[in-house]
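Pasting in a structure now, in structure tokens, and then I'll have a few things to ask.
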Amino acid sequence: MSEFPFEISPMFEGERVRKEGMFVELGGPKSLGLELVRAKPMDEIEDGKVTIVGPDLKDMEEGKTYPWAMIFHVGGELVEPDLESVIERRVHDFINYCQGIMHLNQRYDVWMRISKDTAAKMDSFEPFGKAVMMLFKTELPFIEKMQVTFYTDQAEVEKQMAEAMEIFKARDARTKDLHDEDVDVFYGCTLCQSFAPTNVCVVSPDRVSLCGAINWFDGRAAAKVDPEGPQFAIEKGELLDAKTGEYSGVNEVAKKLSSGEFDKIKLHSFFDAPHTSCGCFEVVGFYIPEVDGIGWVNREYQGMAPNGLGFSTMAGQTGGGKQIVGFLGIGINYFYSPKFIQADGGWNRVVWLPSMLKEKIDEAIPDDMKDKIATEKDVTDIESLKTFLKEKNHPVVANWAAEAEEEEEEEEEEEEVAAEAAPMMMPAAGFQMPAMPAMPMMSGGAGGIKLTFKNAKITIDRMIISEKKEKK
């Protein structure tokens, strides 16, 4: 569009601004990043106004990272507070329509980059602000008036962040007494499909969106005012499994929106057909097989988990709209759900959290589990985690003894089978065994590799066993 110094089109969704092509970074893991939408009476809004508090783009140094907050005020006859989260989540959409401007995450985790090419064409955030507001009013016509304030001053961003956190907390509390079984309709969201094409985000009363920005009430409000938008109703259909949270209606939508890649999603399962993970999730869950437990790491945590991996590495393994068994992306508010990974033990399966996350969700953790979940202050690796869990008598420790007994029983069974099979392989005197191709086998006592699969699902379409012939 000629009135703006950069191109605007949905084709730029998914565009990444790499570090080498970046002019400045706003928010992200090295600083503070915030976006917030507030509904206001129309007489309190100056339509189209852009205010900048702190250094403008022309005052910034190339390659630097700056704190960032975007506060949008919106008004209209149909605009109400219930729509704030819905409008807010579209910020991600519309900013990514702008060429050379990358936007990731949401709420208090915003991460943006302005490319060198785009920065060379504009010296202020004002045209950027006007472009985003133009897109909002075009795509969401119920918004009649809109203004925005950009904050790049550290003290001001900190102030806005503190106020916003209270607003987010109040929003999240609305679904506390509403549960999956109380409603007939869930809601879906496809906002992240530009980055994760097969992601199917399902929002139920007991499961907030992966980004944490959309709860069940937000989905309902969005589908009502924008029926053709990215949030839509899902008839939950027949309850197939109450423990895992499997519904026929969700499975149908999963198959359709993933183009057939997935045929089921179980809302409260960690291992079996888990919810897909996009890339905007607030927390990554990861299985630790050595202790048969699950750890969780949040986006803000900069250290390493006991498995030796950080958030960014595990997020790369988890995201992309896939079902990755052993990893799971979630929104922070899901920790407060009474159905939190209930198919796989719930809080009794959680063994590790970063201390900052543990403090943040303290009210969600059952009292009898608080001192049994380790943090980076307690353990540094798998061995120290094992020791900690034993000392605290964590529920997963009871599973270790059961697993050891299973392994012993399996070994005994293998020995019995081998002993029974041995006489059968000895030919009777004078009897000539027919010649058969030799097939080398490995036994537990003769070296080689032993593989033990537990709770594994293996599908083999076809197996061919043939004799390996020596080359002459």
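A Cβ is built for glycine as well, from the same backbone N, Cα and C atoms used for every other residue.
Swiss-Prot feature annotations, pasted as is:
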- Cys189, Cys192, Cys278, Cys280: [Ni-Fe-S] cluster binding site (BINDING)
- Cys189 to Ser: Loss of ability to bind iron (MUTAGEN)
- Cys278 to Ser: Loss of ability to bind nickel; loss of activity (MUTAGEN)
- Cys280 to Ser: Loss of ability to bind nickel; loss of activity (MUTAGEN)
- His394 to Asn: No effect on nickel binding (MUTAGEN)
Near His394 (mutagenesis position), how many other Cβ atoms are within 10 Å of its Cβ?
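Other Cβ atoms within 10 Å of His394 (mutagenesis position): 25.
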Enter the number of other CB atoms within 10 angstroms of the CB of Cys192 ([Ni-Fe-S] cluster binding site).
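Its Cβ shell of radius 10 Å holds 26 other Cβ atoms.
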If you measure from the C-alpha of Cys192 ([Ni-Fe-S] cluster binding site), which of the mutagenesis positions Cys278, Cys280, His394 fall inside 10 Å?
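Neighbours among mutagenesis positions, in sequence order: Cys278, Cys280.
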Check each residue in the chain of Cys280 (mutagenesis position) that is at least six apart in sequence and keep those whose C-beta is under 8 Å from its C-beta; list them in sequence order.
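Same-chain residues close to Cys280 (mutagenesis position) (Cβ under 8 Å, separated by 6 or more) are His92, Leu104, Asn105, Gln106, Cys192, Phe195, Leu210, Cys211.
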Could you give the Cα-Cα distance between Cys278 (mutagenesis position) and His394 (mutagenesis position), in whole Å?
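On Cα coordinates alone, these residues lie 31 Å apart.
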Can you grab the distance from Cys189 (mutagenesis position) over to His394 (mutagenesis position)? Cα atoms, rounded to a whole Å.
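Approximately 37 Å lies between the Cα of Cys189 (mutagenesis position) and that of His394 (mutagenesis position).
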Three states by DSSP: which one describes Cys189 (mutagenesis position)?
strand
For the recorded [Ni-Fe-S] cluster site, whose residues are Cys189, Cys192, Cys278, Cys280, find every other residue on that chain with a C-beta no more than 8 angstroms from the centre of their C-beta atoms, and list them by sequence position.
Thr190, Leu191, Gln193, Phe195, Ala196, Asn199, Cys201, Ser209, Leu210, Cys211, Gly279, Phe281
